[in-house]
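Engineer: From Swiss-Prot, here are the annotated features:
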BINDING   35-42, 175-179, 244-247  GTP binding site
DOMAIN    25-333  domain 'Dynamin-type G'
DOMAIN    670-757  domain 'GED'
MUTAGEN   K705 to A  Induces an increase of mitochondrial fission
Amino acid sequence: MASLEDLIPTVNKLQDVMYDSGIDTLDLPILAVVGSQSSGKSSILETLVGRDFLPRGTGIVTRRPLVLQLNNISPNSPLIEEDDNSVNPHDEVTKISGFEAGTKPLEYRGKERNHADEWGEFLHIPGKRFYDFDDIKREIENETARIAGKDKGISKIPINLKVFSPHVLNLTLVDLPGITKVPIGEQPPDIEKQIKNLILDYIATPNCLILAVSPANVDLVNSESLKLAREVDPQGKRTIGVITKLDLMDSGTNALDILSGKMYPLKLGFVGVVNRSQQDIQLNKTVEESLDKEEDYFRKHPVYRTISTKCGTRYLAKLLNQTLLSHIRDKLPDIKTKLNTLISQTEQELARYGGVGATTNESRASLVLQLMNKFSTNFISSIDGTSSDINTKELCGGARIYYIYNNVFGNSLKSIDPTSNLSVLDVRTAIRNSTGPRPTLFVPELAFDLLVKPQIKLLLEPSQRCVELVYEELMKICHKCGSAELARYPKLKSMLIEVISELLRERLQPTRSYVESLIDIHRAYINTNHPNFLSATEAMDDIMKTRRKRNQELLKSKLSQQENGQTNGINGTSSISSNIDQDSAKNSDYDDDGIDAESKQTKDKFLNYFFGKDKKGQPVFDASDKKRSIAGDGNIEDFRNLQISDFSLGDIDDLENAEPPLTEREELECELIKRLIVSYFDIIREMIEDQVPKAVMCLLVNYCKDSVQNRLVTKLYKETLFEELLVEDQTLAQDRELCVKSLGVYKKAATLISNIL
């Protein structure tokens, strides 16, 4: 295990590693300096470094976070000696050795150095040492303007500066922009919000220590730095308070209660400092002289001399060093644990991306065949329901096909009413048209054929829709069955999908044609001898029962109306009673089966008529009946005397348009035909509901399952296509490259931490 003093340099190396890689997922221990403008932040930092190196001016000067790494080196450090042995101070360009053996020589451009044992380095200019701290100041200004612009805008991108000196303690601080309330000059209108959000991004992390700087000549209740610190650290466990400008307080006042923690308690306490005055800066007083003056001030002050050993910038530097060391020591085990987790997660992510792509023809052929097999296996298993990635939230794959067959298709067939588009007049017209100019003795079977065939065709549309829905579902399965490894090769994936889509399109039309032929087959031959087909006798019996029930309901309704009209008088009552007696007598002659004599007689006559003969084997209607039906109740002789010339085509059209009311015989004929249509349609509907899914499975689903592997190999397994198919997705390649880079950074960081734990 390394010494405690190695902790801060180790964290500095971790910060460098993270900065170089552009990865900020590791929450490293830092010490952020927060304060209002002109609160003395810059003076504290310069005093800690011992040199003037920060830009100064009015308004916002610090417009980007400055990560300041102070590295203590001994006067006899090999770094200095190596540098002196390889540097000619009069050269415009000088090369010096790196910090580690085997690294490229470093370069710097600049003037002759006055302090060879003190220098600064920027991470954005690797290999360049700044021995003149005025050059460091100018570089900070230039780098700030390069990213944040020349106006007064701010940026969250930090500037990383390393300072090597025998006169500093190992320390890492982040100088944040000063808090401002009112935009001045070219500052953005929301500058206060921007700065506050930037500061909170740093100090909100639990691993950040907060150095809250407050001037002594401003009431502590108005301290913006303490206000922000309290938002993220309400218990004051990781906040160090610094009271500046103690020498500028009003006469007779002091900050002893604040420094002793009585007014605003902080676990890490308050430290009072005296800043370098502007006069000292103008007189070019050294930082060392300012530090001696500060110590003399606290030692001789009547109030502060009792706590003088815990005041001043030198004490602040030691306190920050010790506090940061303890903080790092406490947080490093958690950081190591987090690093191990990140390494594991990154390795898993890298495994999903896969290794480096195939480079030889043999490896390409093997990879293409492997991905083809996996794709076709996923396609088949998704249909069969054996996939390992089955969705538990909704139906998918083969389950959706089953749902189409049994719910969508079945319900669409059941919703068809075969007689909804047939009126009674349509049925009567079909019966008439089927007989032509000839008179008929019974209902022609041709009329039934003419009417039932168009109704069977109503089953075609839902059947074709069933085929299309299954086709669309197979398309969805095809697009979703790609593996994560296949996502690396978008060209191969698109070609696999295209080949299967082409196979599905090829099978769609034969399936549609076969389903259409099923409908045509059932329309080609009407089998009235089907065992489930309703016989004429059964149909007629249903009709008569329906009529009897309707007559009973009409009778009840009539009786109810007559009872309600009894208030009309005795005569009315007698009349009603007479009518009731007549109706009762008419409807009382029911046989044991519930059929009245009149209805039974009508039924028997119509059945004999339907089959052409009565019980004696004679035709039911003779020529005189037909003549009476044509002539009506008028004079037959007048009808015979009519000449054909008395009729015109217009009269015939008028007769056709003015359809006479249906006779009882015609009503029975139409009702019988409609019932037979419903019976036969139900038989065909049941057959279609069973046959169409079988046809779709055979001609479309199973065919594609059996052919997909051979089709993929035939179309795509060609050596001339391998290189084109295995072109890797650029975005995914970049992600994998970033993943490899992150994994290297995490492992390097873990090694650094392991060396000191």
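Residue numbering: from 1, along the chain as shown.
Any Cβ shown, glycine's included, is placed from N, Cα and C.
Just so you know, the substitutions we noted aren't modelled in this structure.
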Engineer: Can you give me the same-chain residues 6 or more apart in sequence from K705 (mutagenesis position) with a CB-CB distance under 8 Å?
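Structural biologist: K705 (mutagenesis position) has long-range Cβ partners F379, I380, I383.
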Engineer: Which whole number is the mean pLDDT over the domain 'GED' (670-757)?
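Structural biologist: Looking only at the domain 'GED' (670-757), pLDDT averages out to 88.
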Engineer: Would you mind checking how many other C-beta atoms are within 10 angstroms of the C-beta on I179 (GTP binding site)?
Structural biologist: 20
Engineer: Taking DSSP states H, G and I as helix and E and B as strand, how many residues of the domain 'GED' (670-757) are helix, strand and coil?
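Structural biologist: Result for the domain 'GED' (670-757), in helix, strand, coil order: 79 helix, 0 strand, 9 coil.
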Engineer: Using a 10 Å radius around its CB, how many other CB atoms surround L176 (GTP binding site)?
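Structural biologist: The answer is 26 other Cβ atoms.
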Engineer: Quick check on the binding-site residues: of G35, S38, K41, L246, whose CB has the lowest count of neighbouring CB atoms inside 10 Å?
Structural biologist: S38
